[in-house]
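Record features, source Swiss-Prot:
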| type | residues | note |
| --- | --- | --- |
| VARIANT | Val6 to Leu | In strain: 487/90 |
| VARIANT | Leu66 to Ser | In strain: 487/90 |
| VARIANT | Val134 to Ile | In strain: 487/90 |
Amino acid sequence: MLRRLVISIMLGMVSALIVWLFHQAMLGLEWLLFSRTDGSLVAAAASITGWRRALTPALGGLAAGLLLWAYQRYQHRKPSAPTDYMEAIEIGDGRLDVSASLVKSLASLLVVSSGSAIGREGAMVLLAALFASVFAQRYAKPKEWKLWVACGAAAGMASAYHAPLAGSLFIAEILFGTLMLASLGPVVIAAVSALLTTNLLQGGQETLYQVQTLPSPWPVQYFLMALLGLMAGFSGPLFLKAMAASSHAFRSLNLLPPLQLALGGIIVGLLSLIFPEVWGNGYSVVQSLLTTPPGVLLIGGILICKLLAVLASSGSGAPGGVFTPTLFVGAALGMLCGQIFSLWPVLGDNIGLLMALTGMATLLAATTHAPIMAALMVCEMTGEYTLLPGLLLSCVIATTIARWLRPISVYRSH
């Protein structure tokens, strides 16, 4: 028992350090590319000329594609293990291919730092899980390998999103398939250790998103949250179907990986000429929506262009996650509904923010089929725990409908 406690804490601390180092590497590339280190790719896009804005994501995609293509071409052996930590936990034995995972993470660093509309957290979690896998193979029994990889993945997610409980439930709901208490203990300890280490590295304790404090929802607001869950239940499968169609369309072109990723990048670059907000994973745009939401038409325009950029990035094979982009799409859809609902003052002056947070949780639940994780994650990322009952209700509704329409989640389809 003591041994597991010590290992869990150690994995949490190292995972947080890995996430922090990856973020520092992103800031370094941002300084090289844009001479700025504020971490906002949207601000970087707005500060450069149009031709650079159009070409930078394409060049990043080309560089990442060349790296992946060269590795595949000159690697004279088949991968000894997967590079997907979910596969390693669910159907594997906990082993990850070290060299392939490192190359994939480096390629992800290149595309996310150059503006592709893909999540950076995927590589962060992969690297944390990779360290846990290497450690487990050296110091743990084979039957424990999957547990320690799960701890690394949960810790990486907790550090990236400042959400230790949601990171733990992510593993429990999606990978273990149930809340297995015997396995959940070390996972929670690793996740909490990761968050504490992250707070030390960042010099403070803050939620990922800063929002105004919301009161407990009224009965009519509970109804609207449930209604948004219903909408997300239909929107989630459509989003996944669109990503699958985009991937099929890119594959049908039969391009070499460098050219395919460059094509995805140029699409993102051209869309950024209309709205610079399409650059990056969507974090800064979500923060802006939650604090100073624009009008309905502007939100709709950004949403359409950002959605196309996400489809181009993921469809072209850009290595990265779709977790944060999904949060953006959900926030934008929710804010659109909230802006419309705000025409009726009786619904409250905070209805826009409430709907945006509900949209984030429900679309995440509809795509991951993990309602408890999605509801708790939004609460942890914002500190708005008074919304938890309503978010749980709406997320369960969203997940139920999404499962009925499309039994395969975003992680099963990848």
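Quick reminder: no glycine exception, Cβ is built from N, Cα and C everywhere.
Keep in mind the model shows the original residues, not the substituted ones.
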Non-local Cβ contacts of Val134 (variant position) (under 8 Å, 6 or more apart, same chain)?
Leu96, Val98
What residues, ordered by sequence, lie under 8 A Cβ-to-Cβ from Leu66 (variant position) and sit at least six positions away in the same chain?
Pro257, Pro258
Hey, what's the Cβ neighbour count for Val6 (variant position) at 10 Å?
11
Let me know the DSSP-derived helix, strand or coil state of Val134 (variant position), please.
helix
